[in-house]
Each structure stands twice: as C-alpha cells, then as structure tokens.
Amino acid sequence: MSESSSKSSQPLASKQEKDGTEKRGRGRPRKQPPVSPGTALVGSQKEPSEVPTPKRPRGRPKGSKNKGAAKTRKTTTTPGRKPRGRPKKLEKEEEEGISQESSEEEQ
C-alpha cells in the first residue's frame, strides 16, 4: 500500500519540474524577488519617463495607538509651564459634559 502512494507522488513532482512552475502548499505564496529596471526589457515598460508612485502602507500605522486625543484637543496652558500626563477633570467640566449629552438627545 505504501509503495503505490510513493510511486504516484514521483511522477507528479517530475511534471512540475518540466512546467517550470513549482507549486507549494496551500499557504501564502512566496514573494518574488524584485526585478531591477536595468535588467527588464525597455519595450515592455509602459511609462519609462514617469516615476512610479511608491506603495502606501495599509491600515493603521504602528505607533498611532494612543495619539488621537493629543491631535484633536488643544489645551490652553500658562506660558512657561507644560503640564505632563493626563489632565485632571474638574467637577464643573463633568457637569457640562452631562448637560451637553442630554441636550443632544432632545434634538
């Protein structure tokens, strides 16, 4: 039984070598090495004079997890002194925040 299975796998491997395309497992295919523009054919290039646009990263940048609040909210501070850390909420600010939420619900 085991002999027949090993025989069947050998011809398949030889066919793949003849085709020139190696098929690996079901996982993600390997990234092809980048081809330098000097070795590529000049006739195959569509726009040789225009510089191709660089690829932009997808999704959220790595270091931007906790930076959203710093950009959106500007605090007024006394000149010459920079407060560090999270600002403390005053009781008045908390009450104003609650009243604003209730007024939005009514509209």
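Cβ atoms are placed via backbone N, Cα and C, with glycine included.
Sequence unchanged from the original; the noted substitutions are absent.
For ARG26 (mutagenesis position), no same-chain residue that is 6 or more apart in sequence has a Cβ closer than 8 Å to its Cβ. Experimental mutagenesis at this site is recorded by Swiss-Prot as ARG26 to Ala, annotated: Does not affect methylation by PRMT6.
Among the mutagenesis results in Swiss-Prot, ARG58 to Ala has the note: Decreases methylation by PRMT6. Abolishes methylation by PRMT6; when associated with A-60. The residue drawn here is the original one. The Cβ of ARG58 (mutagenesis position) lies under 8 Å from the Cβ of no residue that sits 6+ residues away along the same chain.
In this chain, no residue six or more apart from ARG60 (mutagenesis position) has a CB-CB distance below 8 Å. According to Swiss-Prot, the experimentally introduced change ARG60 to Ala is described as follows: Decreases methylation by PRMT6. Abolishes methylation by PRMT6; when associated with A-58.
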